[in-house]
Amino acid sequence: MIEWIIRRSVANRFLVLMGALFLSIWGTWTIINTPVDALPDLSDVQVIIKTSYPGQAPQIVENQVTYPLTTTMLSVPGAKTVRGFSQFGDSYVYVIFEDGTDPYWARSRVLEYLNQVQGKLPAGVSAELGPDATGVGWIYEYALVDRSGKHDLADLRSLQDWFLKYELKTIPDVAEVASVGGVVKEYQVVIDPQRLAQYGISLAEVKSALDASNQEAGGSSIELAEAEYMVRASGYLQTLDDFNHIVLKASENGVPVYLRDVAKVQIGPEMRRGIAELNGEGEVAGGVVILRSGKNAREVIAAVKDKLETLKSSLPEGVEIVTTYDRSQLIDRAIDNLSGKLLEEFIVVAVVCALFLWHVRSALVAIISLPLGLCIAFIVMHFQGLNANIMSLGGIAIAVGAMVDAAIVMIENAHKRLEEWQHQHPDATLDNKTRWQVITDASVEVGPALFISLLIITLSFIPIFTLEGQEGRLFGPLAFTKTYAMAGAALLAIVVIPILMGYWIRGKIPPESSNPLNRFLIRVYHPLLLKVLHWPKTTLLVAALSVLTVLWPLNKVGGEFLPQINEGDLLYMPSTLPGISAAEAASMLQKTDKLIMSVPEVARVFGKTGKAETATDSAPLEMVETTIQLKPQEQWRPGMTMDKIIEELDNTVRLPGLANLWVPPIRNRIDMLSTGIKSPIGIKVSGTVLADIDAMAEQIEEVARTVPGVASALAERLEGGRYINVEINREKAARYGMTVADVQLFVTSAVGGAMVGETVEGIARYPINLRYPQSWRDSPQALRQLPILTPMKQQITLADVADIKVSTGPSMLKTENARPTSWIYIDARDRDMVSVVHDLQKAIAEKVQLKPGTSVAFSGQFELLERANHKLKLMVPMTLMIIFVLLYLAFRRVGEALLIISSVPFALVGGIWLLWWMGFHLSVATGTGFIALAGVAAEFGVVMLMYLRHAIEAVPSLNNPQTFSEQKLDEALYHGAVLRVRPKAMTVAVIIAGLLPILWGTGAGSEVMSRIAAPMIGGMITAPLLSLFIIPAAYKLMWLHRHRVRK
C-alpha cells in the first residue's frame, strides 16, 4: 500500500506539488487567523444559580433556599457535582457537568429543574441563572480613581453601575461586567419609634405608604387639535423633599401626618459585602469584565480597551480608569515566547541537516517538511476549533525534531543509492529517467518502515487523549497538535518528499566519507560496535542493570500535578477566620496592600475582600483576593525570581489571623472551579452534624501544621459566626394578637431593614431602605426595648414577645452533593506535593479519630493528579499493545516486535536521571514527555531493525544453515549499523536540537514545556545507545538462536 502511494505520487508529481502549494497557502491563512490565548479553556461545564435572600442568616438561607436547590439539582442529567454556598443574604449553587456536555443544553436542563423547585422557595425569593461564564472568565479588571477629591465612592460606584457597565456589555462575547467596591447610594428612611407610637402608626403602614407613593401611571391619550397627547401621572420619588411629603395618615381633624413627622430621610451607603482598594492608598470602585465561555479572550480585551479609551472623554473631571488586571499581556507573552521557540527550532534543525548531509539542496528537502507539516496541523486545528496557546503550540514544538526524521532517512538512503549507482556505472551519466527510478526505489525501500515508525509516534499519545477533566483539557490540545504534525509528516514523507528529492538532489552528491562529521561518527562507533557484537550477552546484562539504576532517582524526584505557571501576575488569597466586620475588612485590606506595594518588583495592587456583583463570585466578606501586577522582568532586581518574590512577599505580609497563599490568578480560578479548593492541597470533611465537622477540621488543621513541607494550614470554621437570636414566644405573642410571622416581619424591617422599592433617576436606580435608628438596634439590650405597635394598637416591646440571646453559628455553609462540608486549605512549599499528601494521609490516619457519619477526602490539585495517574495506568499498557500489533504488521515476526517493545524501558533511563538532576518532579507534564520519548525510542528501534534486516537480506548465505557463519552475520550487522550511522545520528541530533530551546527557555509557559522536554532530551542520551548497541546485540542473539533451531 505504502509502496503504491509512493510510486503513484512520483508518477503524478505535478498534481502533488500543486496540492502541496495549496496546502501551504491555506495553512498560512489559518496560522494568521487562528485565535490565540494563553491556556486552553480548562473550565468545567458549569451552571450557576444565584438566589438573593436579603438580611437572612446563612443557616436560614441554607434551610430555605440552598438545600431545596441542591437536592433538586442532583437529579439533573449529566450533573457530576453540585456545590452549595449559603452566606449572609445570598445562596449560590454550582452545578458541574460531565465533560463534553453542551453548556447551553446544561443551562436549559437546569432551568427546567429550577422551575420545579421554585414553588418551594420562600415568598418573594426568586432563583436566577448566572451568566454563561465562570470565574476563569475574569479577563480584565479596572479601578475608578478620583485623585482630585471631587467625587466620593458613591459617585464612582454610580459611574460604574450606570454608565461604564452598560457600555462594556455591548461588546460581543462579554458575558457580564461586574461592579466591585465603592459605595452604592441608598435612600434611608430612619424611623423614630417614639414618634411612630405617638401617632399610632405601625411599621407596616409606613412601608405601604412608601410603596404607594413611588409609582407612575398612564392615562391613555387624548386628542387635541388633531394631535394625540399621551397622559401620564408622575409619582416617582426623586428628592429627599419628595420623601418628606409622603402622607402616612390624616388626624381626626384632617391634619396630615407626613413621613418627616416620624422619620428622618437621608442618603447613605447600602450595606456592603464587597470592598475594593488600590495600592494601599484607599478604597476605590471598580469593574470586572467577564468573558463568555469558550470565546476569544484576546479579541474581547482589545475591544474593551478600545471602548474604555473612547469613553475617557465622557468621564467626569478628575476621574481616571486604572487597569488592574489584563490577561492579554500573558497571552501575548506566551504566544511570542512559543513562536520564538518554534523559529529557533526550525533554524537549529536546518543547520543540523546541512552539517550532516553536506548538501544544501538535500537539507532543504528535509527542512521544507517543517512548514508544510505546520500548515497541515493548523488546518486541522482550524476545523476542530482549537486556538493557538501554550499547549497547542507546545505540541508542535516537541514534534519538530521528529517531523524531519522520515525525510532525513529517505534523503540519506537516496544519497546511498545514488552513490552506489555511480560506483556501479563509473563511466555512465545519470539521466533524468534513471534518477527518478533510483530515487523512487530508494524511497520505496525505507518508506513503509518509516511510515509505521511515524504512526507509532502518533499513536503513542493515545493515553493523553483519554485524560479527563482539567488535565484532559490542558494536555488534549498538545496531544492533538503533536498528532496532527506527526501525521502530516508521515503523509509528506511518502507523498511529497520523494518528489522533492527527485527535483533537488542533483549534481554531485558528496560521498559520506567526505564529511568530517560522518568520518568522526564512524571512527567512534566502529570499535564500540565490534565489542558489542563480540559480547552481546554482556551488553544486554549491562543494559538491564542500567535500567535498575533508575530506582534511586525515582525515589527522590517526588510528584506534583503541574508545575506552577508564571503568569506574570499573582493573586494573594489569605485564609482568615470568619465574623469580620466590613470596617475591619477594609482596614485589613489596606494594610496588606500597602505592605505588598513595598516590594520593589510590584507595579500595582488591586485588593478585593468580599464579592463582586456577579454570580461567578461567591466570596464571603472575609475572603481576600488581591491581584498583584508585577513589573516587567527586566526591571526586577538582579537575581530575583518569581519564587524569591513570593518568599519576600510572604515575609513582608505578616498579620495576625492571616494564613498567606500566593497563587497565579488563572491557575487558582481553574482549581477553584474544578475542585472548589483555592490551595494546591485541600481536605474536605463532610458529615451531618456541624459541630462534629468543625471539631474534626480543627484537629486536621493542627495535625497538618506538623507535617514537613506544609507552609500554612487553615480550616474553615463552620461555627465561627456570631448570632443574636430572637426566640419568639408563641404564647406571649398570641396574647397581643400577634403571630410568629408578625414578629418576624417586625424584626426583618426594623432591625434588618426593609427594601421598599427604588428611586428612578434617569437610567439609574437606587434602593430605598426602611429601618430603625442605629442606636435602637446596636446591642441585645437595645433590641429588647424596641417598641412594637400590635394589631390591637397596643404598645409593647420586643422583649414582651421574644427572648434575645447571643450565640454562635455558621458564618457560611458549604455543601457538596447536599452534604455539609468544611474545607481545610493547605499550602506546601520546598517539598513536592505528593510526598506532603502521603505524610498528611499517614498523620491523619494515626492522630485523627473519625466521628460517626463523617468522611475525609483530599482535593485540590492532588485530586486531579490521582485521577490522571489512574487513567494513565490503564491506558499506557493498552497503547503498548497497539504499538506491538503495528510492529508485528511491519516486521511479521513476533520476536522482532517484542525486541523493540522490551527495549523501550532502557530509553527512559536517561529521562528519569535528567529529571532528578534538574530538580523536576514527576507530573502529568513529565509523564507526557515520557510517553513522547517512548514513541521516539520505538521509532529508533524500527529504523535500526530495518537497516539490519536489509543488510542481512543482502547476504543470502545467512539464510542457509550450510553456509551460515557468525563472522558473516557480524559483517552484515556491521554494514547495517556502522555504514548507516549517519541517519541515526541525524535523527538524534535534530530531536535534541529541536528540544533544547524549549528546555532552556524562559517566559510564559516554559515551566510546563521544559518538563515535557526534559524526559525527551534525557532519553535522547539512552535511546541512541539502545538503537546503536542493544538492538544489534539482541538481534545477533536472535539470529544465532534462529540458526540453531534451523540446524
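A Cβ is built for glycine as well, from the same backbone N, Cα and C atoms used for every other residue.
Unsubstituted: the structure retains its original residues.
According to DSSP, GLU412 (mutagenesis position) sits within a helical segment. According to Swiss-Prot, the experimentally introduced change GLU412 to Gln is described as follows: Loss of copper resistance.
GLU412 to Asp appears in Swiss-Prot as a published mutagenesis result, with the remark: Slight decrease in copper resistance.
One mutagenesis experiment catalogued in Swiss-Prot, MET573 to Ile, is accompanied by this note: Loss of copper resistance. The Cβ neighbour count for MET573 (mutagenesis position), using a 10 Å radius and every protein chain shown, is 22.
Quoted from Swiss-Prot for the published mutagenesis MET755 to Ile: Slight decrease in copper resistance. Taking the Cβ of MET755 (mutagenesis position) as reference, residues of its chain lying under 8 Å away and at least six apart in sequence are, in sequence order, PRO54, PRO767, ILE768, ASN769, LEU770.
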### Message
Can you give me the Cα-Cα distance between GLU412 (mutagenesis position) and MET573 (mutagenesis position) in Å, rounded to a whole number?
### Response
58
### Query
Going by DSSP, is MET755 (mutagenesis position) part of a helix, a strand, or coil?
strand
